[in-house]
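Okay, so here's the structure we're looking at.
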Amino acid sequence: MADFAGPSSAGRKAGAPRCSRKAAGTKQTSTLKQEDASKRKAELEAAVRKKIEFERKALHIVEQLLEENITEEFLMECGRFITPAHYSDVVDERSIVKLCGYPLCQKKLGIVPKQKYKISTKTNKVYDITERKSFCSNFCYQASKFFEAQIPKTPVWVREEERHPDFQLLKEEQSGHSGEEVQLCSKAIKTSDIDNPSHFEKQYESSSSSTHSDSSSDNEQDFVSSILPGNRPNSTNIRPQLHQKSIMKKKAGHKANSKHKDKEQTVVDVTEQLGDCKLDSQEKDATCELPLQKVNTQSSSNSTLPERLKASENSESEYSRSEITLVGISKKSAEHFKRKFAKSNQVSRSVSSSVQVCPEVGKRNLLKVLKETLIEWKTEETLRFLYGQNYASVCLKPEASLVKEELDEDDIISDPDSHFPAWRESQNSLDESLPFRGSGTAIKPLPSYENLKKETEKLNLRIREFYRGRYVLGEETTKSQDSEEHDSTFPLIDSSSQNQIRKRIVLEKLSKVLPGLLVPLQITLGDIYTQLKNLVRTFRLTNRNIIHKPAEWTLIAMVLLSLLTPILGIQKHSQEGMVFTRFLDTLLEELHLKNEDLESLTIIFRTSCLPE
């Protein structure tokens, strides 16, 4: 038993140091892991503190850039410790406090536009001015964008190992631009762009970058012509079609190729000959027609009639499928058009100078228009208002007496329409002198004497039957009552009456001119407004004779005021009347008119038939 117990106890003693070694190894690894974790934690904390410190420094720089009197050296030094986001915050904060967004500018923002886009008539482009609103000028906007593009986009806490950029500032001599251009339409794709897509991308990038260099003082660009495929929608399918055609042509043989080349050569020759023609040269028309006739004669001599028809159809199809399409204008033709426009401008200037040299033509036209207007305005009511209510009876009395002396007893029985021409002419003389006759002034023809006699007999018969008790009220009375009820119409209200609207327009135009003319008379517009309104009510106004220029309204006001002065009690030889006359003379001289011209307008309302 003792023998068996010895080795087991020895094994236990040998296993004890192994366990202790394992425990010591685990303790060492755990301590190493703890040290690494603490070290990483310390490094992470240091990195976070560094990041926070750099962010705090960047925010402090942003606050400093909000102040005024920023120098160029300080701005370039600050660019090393901020990002583009920080700089955009500077621009926004400065615009909020009504300062220009460019830190070097000390000006304040004025009236900020509310719209989002701006159309530039100089560059014919549309700009997004959302960012431009934060700056006082186009130069400050471009200078700010120029500086912002140089700021590194990397985080500020990893720039210690990087090379600091050399900042440059935009000089004041360089011009700015209005904002970010809005691409309204994409550029047309050419066949060369399909073959070389990288070249097209470079062109697109250069065109997009060139939009930022558009200045507010850009000059007009020259027109340039370009050659594009004639069929734009099918431009992508041109190359496979050409490939298939080439295969078919190889199979068909060289004969078809030679014919096709000959037709293309004739088309090219014709286009070259047409290119020699000009729009303004009539001498070269014959020279342009002769080569065309030669081409036609050659084709007709070499082919029969059906072949010529086929050739014409093929040529038309070639023109429809041709790859030559002019877009824009070449520089040569642009210069030609500029010369033509310069000639037209010279012609227009010569015409304007001739008008200035001959003011008599304009004066004659002005007086003609005013005479036509005043003649159309004048009515019998106008003359009654100016010369009294018995104006018409006084004028018609002598003519009526002459008519009565010529009448006999037999003339009373006959038709009066054939025996009263003088009376009717005298009654319609004023209306016939006008260029038109309104429906209100038209006079109905007088009924014949026989018809009047028959109507009186019928009325007497009805009266007798009524008193005898035989007359019965029939359907005629009810019909007349129904017709009266049906025909009753209401007059138009002032807001919808065209005549009232026209009178209001005339009064408004005269009210703007008259206050200056009433100064010599020492009266106000309110003193004569009632008489003026009553005078305008008598006019015959249309939609055409109330449209005049300011100078014409001034002359019309002078005519009407000279007509109203007797009604207002202002005598011509009084002191006020003499002052008013001198004032009108000076005013007419400024309008290059004479007193006789004003008298020729006022005489339209004068008449020889005055009341006794």
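Here the Cβ of each residue, glycine as well, is placed from N, Cα and C on the backbone.
Keep in mind it's a predicted model, so treat the numbers as computed, not measured.
The Cβ of Cys100 (mutagenesis position) has Arg94, Gln106, Lys107, Lys108, Leu109, Ser134, Phe135, Cys136, Ser137, Cys140 as same-chain neighbours under 8 Å, each 6 or more residues away in sequence. Record note (Swiss-Prot), mutagenesis Cys100 to Ala: Abolishes interaction with RNA polymerase II complex subunits; when associated with A-105. The unchanged residue is displayed.
The Zn(2+) binding site annotation in Swiss-Prot covers Cys100, Cys105, Cys136, Cys140. For Cys140 (mutagenesis position), the Cβ neighbour count at a 10 Å cut-off comes to 21, with all displayed protein chains included.
Among the sequence features in Swiss-Prot, the mutagenesis site Cys105 to Ala is noted as follows: Abolishes interaction with RNA polymerase II complex subunits; when associated with A-100. Same-chain residues at least 6 positions away in sequence with a Cβ under 8 Å from that of Cys105 (mutagenesis position) are, in sequence order, Phe135, Cys136, Cys140.
All protein chains included, Cys136 (mutagenesis position) registers 17 other Cβ atoms within 10 Å of its own Cβ. Quoting Swiss-Prot on the mutagenesis of Cys136 to Ala: Abolishes interaction with RNA polymerase II complex subunits; when associated with A-140.
Swiss-Prot documents Cys140 to Ala as a published mutagenesis change and attaches the note Abolishes interaction with RNA polymerase II complex subunits; when associated with A-136.
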